[in-house]
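Taking it in order: structure first as structure tokens, then the write-up.
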Amino acid sequence: MNLNFTSPLHPASSQRPTSFFIEDILLHKPKPLREVAPDHFASSLASRVPLLDYGYPLMPTPTLLTPHAHHPLHKGDHHHPYFLTTSGMPVPALFPHPQHAELPGKHCRRRKARTVFSDSQLSGLEKRFEIQRYLSTPERVELATALSLSETQVKTWFQNRRMKHKKQLRKSQDEPKAADGPESPEGSPRAPEGAPADARLSLPAGAFVLTEPEDEVDIGDEGELSSGPHVL
């Protein structure tokens, strides 16, 4: 049985008869792809994008680009895609970088510039500090105007100067104590190092303490053993 069908309306030379045999189906070759130049990418694409037979564009395999020569922190507002097709069509990245990358340490607290006072300003501040340690608001404004400073600068300077003055006083008070050492005040009896602490505290004026080794004991008047220091 022959299953070949031919159309009577068209000549045999213009159209190949359709066959449903397995051999004819396996030997059938697909139609070649049509190339259509895109309109909106005509200026940027170097080559044409091939289209499938049903009209959808055939996208070639994306190729990974090498890293940009410039650091991503210094890039402009334009965005460089990570992938480009072989025809030059950009493909957006899955995880794009933020538009404005933060610099390391951006949120660190910036240190304020240190105020530099002139010699005349320092002299005026020191003279006022010797007279008065604390200033009221009107006094600060008056002094700041006289020295061509701001009220905040005068207030900050007086705070730092008071802290410095307190440290100097504390240091001057600690130096005599370090020079004297652990000696007792003049006029008070000093007990030997081996005497107990309670004996040292309860000594009368002018008393002298004798200390003996711990293995030696004395016999009292009533025949009892007694140890420890004896006060003469």
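Note: Cβ is positioned from N, Cα and C throughout, glycine not excepted.
Don't look for the substitutions in this one, it keeps the originals.
The C-beta environment of Arg109 (mutagenesis position), restricted to residues of the same chain at least 6 apart in sequence and closer than 8 Å, is empty. Listed in Swiss-Prot as a mutagenesis experiment, Arg109 to Gly is described as follows: Abolishes the nuclear localization; when associated with G-101.
In Swiss-Prot, a published mutagenesis experiment is listed as Arg111 to Gly, annotated Abolishes the nuclear localization; when associated with G-109. For Arg111 (mutagenesis position), the number of other Cβ atoms no farther than 10 Å from its own Cβ, over all displayed protein chains, is 6.
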